[in-house]
Amino acid sequence: MGVEVCVKAAVGHPDTLGDCPFSQRVLLTLEEKKVPYEMKLIDVQNKPDWFLKISPEGKVPVFNGGDGKWIPDSDVITQVIEEKYPTPSLVTPPEYASVGSKIFSCFTTFLKSKDPNDGSEKALLTELQALEEHLKAHGPFINGQNISAADLSLAPKLYHLQVALEHFKGWKIPEDLTNVHAYTEALFSRESFIKTKAAKEHLIAGWAPKVNA
């Protein structure tokens, strides 16, 4: 039995890769390590019984490294992949592991915000500015010249941020954050990212119910 990973299918399109950034993080890790895998698309609105048996909470992604044991949680899965397939190393030094870690929660708060004066935009800008300063000092990636786990965690989240905020709020990352722009361009142009990203329309469809709630 080979490596298998269950990931979210697109909303309304069960045969198309969906918009889960945590699923994409696992796929990116496998792609960057050149690990062959079988991808199983899960319709999260109509979860099959076999999937609920291996993931009782119904969450994606879940990963099977070939031993029949299914593992949930992208943090745990990517660590298991790193240990099982150590080359090339994607280890991020502990002091850099949390770089950009607050961006996604700030993005979702701002995206759902109906009050322009609630501080959610400022909070997101503060986190993006912190990423800018880190990349300016240590870039082009979080750990310098080589891509690492922290980048593969952040890349799908920045993609969601870029697509969703422009669509729903007409908002873009400020142009003066030049290192952040160079960073997203470097990440989004990688073969691994192009292969594993959701189409923009599926990403927008995934966020629409949350934005309009």
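Just so it is clear, glycine is given a Cβ too, placed from its N, Cα and C backbone atoms.
Don't expect the noted substitutions in this model, because it carries the original residues.
The note that Swiss-Prot attaches to the published mutagenesis K8 to A is: Reduces catalytic activity 3-fold. K8 (mutagenesis position) has a Cβ environment of 23 other Cβ atoms inside 10 Å.
All chains included, 12 other C-beta atoms sit within 10 angstroms of the C-beta of K210 (L-ascorbate binding site). Under the DSSP three-state reduction, K210 (L-ascorbate binding site) is assigned to helix. Taken from Swiss-Prot, the feature L-ascorbate binding site covers K8, D19, K210, and the record attributes it to experimental evidence.
What Swiss-Prot lists as domain 'GST N-terminal' is 10-89, and the listing cites sequence analysis. Summed and averaged per residue, pLDDT over the domain 'GST N-terminal' (10-89) gives 97.
Under the heading of mutagenesis, Swiss-Prot lists C20 to A or S and annotates it as follows: Loss of catalytic activity. Long-range C-beta contacts of C20 (mutagenesis position), restricted to its own chain and to partners at least six residues apart, with a cutoff below 8 Å, comprise V7, K8, V60, P61, A198.
As annotated by Swiss-Prot, active site, nucleophile applies to C20, with the evidence given as experimental evidence.
Spatially close to K47 (mutagenesis position) yet at least six residues away along the chain are G58, judged by Cβ distances under 8 angstroms. Where Swiss-Prot documents K47 to A as a mutagenesis experiment, the accompanying text is: No effect on catalytic activity.
Residues or ranges marked as domain 'GST C-terminal' by Swiss-Prot on the basis of sequence analysis: 73-213.
Under a cutoff of 8 A between CB atoms, and with a sequence separation of 6+ in the same chain, the neighbours of D19 (L-ascorbate binding site) are K8, A10, V11, H160, A198, H202, L203, A205, G206, W207. The L-ascorbate site is defined by K8, D19, K210, and by the 8 Å test on Cβ atoms against their centroid, the other residues of the chain that qualify are V11, G18, C20, L203, G206, W207.
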